[in-house]
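Notes follow the structure.
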Amino acid sequence: MAESTTLETIEIHPITFPPEVLARISPELSLQRHLSLGIRPCLRKYEEFRDVAIENNTLSRYADAGNIDTKNNILGSNVLKSGKTIVITSITGGIIEETSAAIKDLDDFGEEELFEVTKEEDIIANYASVYPVVEVERGRVGACTDEEMTISQKLHDSILHSRILPKKALKVKAGVRSANEDGTFSVLYPDELEDDTLNETNLKMKRKWSYVLYAKIVVLSRTGPVFDLCWNSLMYALQSVKLPRAFIDERASDLRMTIRTRGRSATIRETYEIICDQTKSVPLMINAKNIAFASNYGIVELDPECQLQNSDNSEEEEVDIDMDKLNTVLIADLDTEAEETSIHSTISILAAPSGNYKQLTLVGGGAKITPEMIKRSLLLSRVRADDLSTRFNI
């Protein structure tokens, strides 16, 4: 006797994902769906930038001109907010001794003449850079990532080759602290003396010192590429830097230190203890005309298969799709995970408000980068740089 079998009916229901979940599961599909509607996953237009809000010099020791925080070692700072991302930049400094005198600092006429002949050989040697450390907070601890090290190195190299920070702006014009007859101390600085003879006689030293600047850049709530945000925040912070004045004690200016080499020969070397003034400072003199601001762009091809179609006319629209024709669009100011992971062809530009361009980086890995796209991105970068330059207000 055959046993009766019952067939169970299985119903399959379509699963609907929220936009943020779909962006995680299939970022490329999420991006194409949004682009087919003429908007981006962040609900901005193709060439629309995020709004930027900044706060300058609020973390510095010189934030309050009437009350200097002597326990604070930050010389300049900036807090930049772009969309949901916050970038905090703080600049500190130190003083180093120049181990070898520059050719132009020597008194010998022959060496000076040699410098004049060879000075055009390497112009970049007349400029310095900042030593940045980028930290992208992700709620974990550990060693720095490859991305953080790459961005830090790129920031250092870009500042150097943009010729923003001349070495002469970092020269320490050391003063001399002397004791007065009433027991008080006073400090004389070379640029504050009216008598040039007294300046050359008493304050001329063979030892040379220079300031060195360090930048710590912390990125919070990262939602996309961060190099342009770090660069712009660093530009704002550099414009607010004030360098503390430095001096040496008059009683220590004539000290000599004996250095023995292998116990046989001895050389006499001057020794100084250089001290930073707690109250006096000078602004950092940078090349304002070379200040540039960063912007990034992405090129993506619209996929007809991923477009949202009207259910009433789905058959007609399927016939009209031409797979050989792929429209390419330019996306400004990449944001969200869907755009960062799905767009492989990118353009990164450093543009000055004056119209000069300091850096252009093209990365091709997906859509074709056409000359029209490059021209459009250069134009947008100039407009963006002009807008960001007006936001700086100390």
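Each Cβ is built from the backbone N, Cα and C atoms, and glycine gets one as well.
Keep in mind the model shows the original residues, not the substituted ones.
Cβ environment of Ser162 (mutagenesis position): Asn290, Ala292, Leu350, Lys358, Gln359 lie under 8 Å away, each six or more residues apart in the same chain. In three-state terms derived from DSSP, Ser162 (mutagenesis position) belongs to neither a helical nor a strand segment and is classed as coil. One entry in Swiss-Prot concerns the mutagenesis experiment Ser162 to Phe. Its note says: Interaction with RRP46 abolished; when associated with T-246.
Reduced to three states, the DSSP call for Val212 (mutagenesis position) is strand. For Val212 (mutagenesis position), applying a Cβ distance below 8 Å and a minimum sequence separation of six or more within one chain yields Gly93, Gly94, Ile95, Ile96, Ala128, Tyr131, Leu170. For the mutagenesis experiment Val212 to Ala, the note given by Swiss-Prot reads: Interaction with RRP46 abolished.
Taking all protein chains in view, 26 other C-beta atoms sit within 10 angstroms of the C-beta of Cys230 (mutagenesis position). DSSP assigns Cys230 (mutagenesis position) to a helical segment in the three-state reduction. Listed in Swiss-Prot as a mutagenesis experiment, Cys230 to Tyr is described as follows: Interaction with RRP46 abolished; when associated with T-274 and Y-276.
A simple way to gauge crowding: the CB of Ala246 (mutagenesis position) has 19 other CB atoms within 10 angstroms, across all the protein chains here. Under its mutagenesis entries, Swiss-Prot includes Ala246 to Thr with the note: Interaction with RRP46 abolished; when associated with F-162.
Other C-beta atoms found within 10 angstroms of the C-beta of Ile274 (mutagenesis position) number 15, with every protein chain shown included. One mutagenesis experiment catalogued in Swiss-Prot, Ile274 to Thr, is accompanied by this note: Interaction with RRP46 abolished; when associated with Y-230 and Y-276.
DSSP assigns Cys276 (mutagenesis position) to a strand segment in the three-state reduction. Here Swiss-Prot notes a mutagenesis experiment, Cys276 to Tyr, with the remark: Interaction with RRP46 abolished; when associated with Y-230 and T-274.
If you take the C-beta of Cys276 (mutagenesis position) and look for same-chain residues 6 or more apart in sequence within under 8 angstroms, you find Ile95, Pro244, Arg245, Ala246.
Note: the CA-CA distance between Cys230 (mutagenesis position) and Ile274 (mutagenesis position) rounds to 33 Å.
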